[in-house]
Structure formats: structure tokens, C-alpha cells
Amino acid sequence: MNKPIKNIVIVGGGTAGWMAASYLVRALQQQANITLIESAAIPRIGVGEATIPSLQKVFFDFLGIPEREWMPQVNGAFKAAIKFVNWRKSPDPSRDDHFYHLFGNVPNCDGVPLTHYWLRKREQGFQQPMEYACYPQPGALDGKLAPCLSDGTRQMSHAWHFDAHLVADFLKRWAVERGVNRVVDEVVDVRLNNRGYISNLLTKEGRTLEADLFIDCSGMRGLLINQALKEPFIDMSDYLLCDSAVASAVPNDDARDGVEPYTSSIAMNSGWTWKIPMLGRFGSGYVFSSHFTSRDQATADFLKLWGLSDNQPLNQIKFRVGRNKRAWVNNCVSIGLSSCFLEPLESTGIYFIYAALYQLVKHFPDTSFDPRLSDAFNAEIVHMFDDCRDFVQAHYFTTSRDDTPFWLANRHDLRLSDAIKEKVQRYKAGLPLTTTSFDDSTYYETFDYEFKNFWLNGNYYCIFAGLGMLPDRSLPLLQHRPESIEKAEAMFASIRREAERLRTSLPTNYDYLRSLRDGDAGLSRGQRGPKLAAQESL
């Protein structure tokens, strides 16, 4: 009988490292010795973080930590959508150019997505944007309202914004209390045995750290996976052009301006800027391509966008786009930035961490390190990353913006996968892009199924229709279904009524978050309102 894994060393703290330590100490029921080594000298990347809705279910619920416990400690706020600004046309102060990417799938009527009925109406002169017609949430988002009633009853599916450093610190305390050994030191050498497996690590202060399994959370350095084990990193800069960012925390007058319950993505001349609102401030960063603008010009554009002074503290980031050929090599598993990186346009960074941890536990080895387990794990990570890469890329090559060289290059010069080409053609023909049921309650029963079918028809519809790319024609079948069309009209009317109910019953996001911070809100005791349009989903 092969020996079980008894000792695990995690290299790197930050969000990835402490999420890994917390998840593994819980998953292995404290039956393995877990040591995390982090250096006080190596800075952690992160200026505000946006997430997706499955974070609570897959990660925090697994740890047994309710939303109301962790949110106040990490300056947590709600995210009910992503708002895309100026992605269709160059900025014009006289014009409001935005669309929302909402959570939840598109409703259907007699087996046909409501978007097809909306398109038919649009062909007849209907002007309301798709997401405003097919979802009840946008009006509440425009009003900066919370996704919950004052008593904590949830009315809209949501994800979260938070300070990633505070999350790492929160999880550090949680993990150490449960037996994780924290070492503040720096790895200076990685020793391999004659099989090419990592045997131990040498540290700056003279320690020798031995383990059966090593988790590389060292960030883009890839200290173990790339530097020591020489696993190649597959560069995908021909799929996505942005390679740099300038970021900062920006003060916000919440009482005057409110706190937006969504992430904003504001298109710029050579990239886009994120805005992640929290109480008292928002995290923001300009993601740009160094091939189309200089760092100095990008910094100037970023400061001008928010009216900031030249002495504003800034975080300059250079990133690699792509993934390791294999995320798991021998007895080393890379998690987080050491495994892969995709620009945060759809808030996938934290998801990549806990999805990889979920898959690691599902494929957890013993000391024989059966290659069938690592091969299966690696295939899952390739699927996860490439699928998300295609979805993010779809935001760029389907836009109609052509006012700068950057946007022209995105429309004409990107390398496209066969999978995304096929999705575009299916969308233009009016066909479904994914095979999932339109019933969210069955779709989201297990994370395994969500992982395999991450981006739904509704996600693609929001982006494609939002950017102005529509199917070639409304579904021909609807010409033969007058009764279905009548039913769809009733559904549109019901959505309008629900939108009005949300608009008139929800507190402002600022008031709700302030009550949560002060301990007054009945926040999220697992309650869901009867009108909730979608489960914890994308």
C-alpha cells in the first residue's frame, strides 16, 4: 500500500497561498502537516479584487465561513454585474454608452431563449437594450441599490468586491488557528532528487523544508514550476494584446456618490480600466498593451480619468498572458499566478485559484503520484483557462470600436481558437452556444457541472448583444408561434414589474454595506427572495 501524503509545503503567501492553505487544511481534515513559507520582502499584487458568485458556495461554505463573517473583515462589497463603458464607440460626453453583463441565465419561453423574442421585437423597432428587456436587475444597478432587502433577504444573484490583502490576512489567521505552520523566510534554492521530483527547499535563514507535495503560489515568478522544474509557460499574447497595468486605490465620497453594486470596465485608447467599488474607496487599474502606448502615457491617462495628482501612489504591473503547459508536474502543483494569468476583464483570477484547489482535492495523490491523476488534473486546468481565454477574447474582436490602433488590432489581428469561431457562427445563426439546461436550479447543483460549462448562453448573449453584434435574423420558428410570442410579451411585462419592485424596495448599496460594517444588517443568512432570477451563477 502506497504511503499517504503527510507533509505539504506551500511557497508564497498572498491570496493564492492562503486560500490553498485554508482549503487543504479543511479538505484533508488536518491529517497532513501543512507549512506555508512567505517572504516579507516580496510584495503582494492586488488593488481591489472582483469575484464571481460561486466563491461563497465553493470556497467559503466549504470552510464553514458565512458571508456575514468574512465580508466586514475584508472591506467586502457586492457585485451584481459588470458594467462595460465605451466599449462600442469612442468616448463622447454627450452620450451614455454602456451595457451590463449580468449573472444568471436567459429566461426561456416555450423552449426558446427570451433573447430571440427580444430580437424579433427589435427588428420591428423596439429600442430597449437586451439586458434591460430580458433581466429585471439593470434598473436597480443604475440606482446603485443593494442586491438584498434591508433584512438580508437576497433579491439578486451577486458576487463580491474586496481588498485581496485583507482576504489573505483573514485566511492566514483562520488557517494558522487550524494548524498551518507559517514560516516567514525566503526560498533561495530548490533541490531535486534523481527522479526530478522536489526533495526540499533551502531558505535564506538556513532552513531546510522537506515535503511530499509542494504547492507553487510564488506568483508569476513560477519559482518551483517554471524555474526549478523548467515547465514551459505557453505565451498567449497573440490571443490577448494587453500585457501591463497601472493601478491604485482611489478615495470615494460614499455619502455623495454612493457605492456602485457592480464592477466597471471602462474602455480606453489602448486597453481598459477596472473600477471595483468598496466602502470609502475603489480599486482601479488601467490594463493596457505596451505595444500601443507607453507606460508614461498610460499612467497619465489613468490619472486623468480619475482626476488624480501626479504624486498618487501607483502599482506598476507587467504580466505574462497564458498558462503553464502543465500546472502539475511530478510532486509540484502550481496555483494562481504561478499557473496561469488572464487579464481580469471577467474577474476570473480568484476563480482560477479555488477551481484549481477543488480539482486538486478531487485528484489528490499519494506518494506514488499516479500520473493518471496529474494528467486528468492538467486537462481540467487547460479546459478552464482556454475556455475563459476565449470568452475574454470575444469582448475584443466583436467590438465595433476602430478609433485607435489598439482597437483596430483587436478587431483584425487576434489569433482565434476554433472553439470561439464556432460559437460566433452558432450565435449569428440563432443556435445555442452551450448545451446546458435553461433551468438554473438544475444547472448549478454541482460545481463539477458548472466547471465544465462555465460560460452560458446568457453570458455570451450579454456580451455579443451588448457590443452590438446580433444574430443575422430572429429565429424563423417564431413566425409559426403566435401563442409563444404572446407568452413572451407577458414575460417581458413580468420582468418590467419585477424591475420596478426591485427599484422601489431595495436599500442603497451604500446604506446596506454601512449597516453590515456596523453590525446592523441581517446580511445573507442563506435567505433568498422568491423572485431571485438566478442561483449563485454566472
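Every residue, even glycine, has its Cβ placed from backbone N, Cα and C.
Those substitutions? Not in this structure, it's all original residues.
Cβ neighbour count for K79 (mutagenesis position): 24 (other Cβ atoms within 10 Å of its Cβ, all protein chains included). Residues or ranges marked as active site in Swiss-Prot: K79.
Residue environment of E49 (FAD binding site) contains 24 other Cβ atoms, counted within 10 Å of its Cβ in all protein chains. For G13, T15, A16, S39, I42, I45, E49, A50, V187, L337, I350, the entry in Swiss-Prot reads FAD binding site.
Following the DSSP three-state reduction, the secondary structure of E450 (L-tryptophan binding site) is helix. The number of other CB atoms found within 10 A of the CB of E450 (L-tryptophan binding site), across every protein chain shown, is 23. For E346, Y443, Y444, E450, F454, the entry in Swiss-Prot reads L-tryptophan binding site.
T348 (chloride binding site) falls within neither a helix nor a strand when secondary structure is assigned with DSSP, and so counts as coil. Annotated chloride binding site per Swiss-Prot: T348, G349, in sequence order.
Looking at Swiss-Prot, the entry for mutagenesis of K79 to A says: Loss of halogenase activity.
Per Swiss-Prot, mutagenesis W272 to F is noted as: No change in halogenase activity. Take the CB of W272 (mutagenesis position) and look out to 10 A: across all protein chains shown you find 23 other CB atoms.
Where Swiss-Prot documents W272 to A as a mutagenesis experiment, the accompanying text is: No change in halogenase activity.
According to Swiss-Prot, the mutagenesis experiment W274 to A carries the following note: No change in halogenase activity. The Cβ of W274 (mutagenesis position) has G48, A50, T263, S264, S265, I266, G283, S284, G285, V287, P344 as same-chain neighbours under 8 Å, each 6 or more residues away in sequence. Under the three-state DSSP scheme, W274 (mutagenesis position) falls in the strand class.
Here Swiss-Prot notes a mutagenesis experiment, E346 to D, with the remark: Loss of halogenase activity. The Cβ neighbour count for E346 (mutagenesis position), using a 10 Å radius over every protein chain in view, is 24.
According to Swiss-Prot, the mutagenesis experiment E346 to Q carries this note: The catalytic efficiency decreases by about two orders of magnitude, however the binding affinity is unchanged.
Swiss-Prot documents S347 to A as a published mutagenesis change and attaches the note Does not completely abolish halogenase activity.
When Cα-Cα distances from V187 (FAD binding site) are compared across the recorded positions K79, E346, E450, the shortest belongs to E346.
Reported as a whole number, the C-alpha separation between G349 (chloride binding site) and F454 (L-tryptophan binding site) equals 14 Å.
Sorting the binding-site residues A16, V187, I350 by the number of other Cβ atoms within 10 Å puts A16 first.
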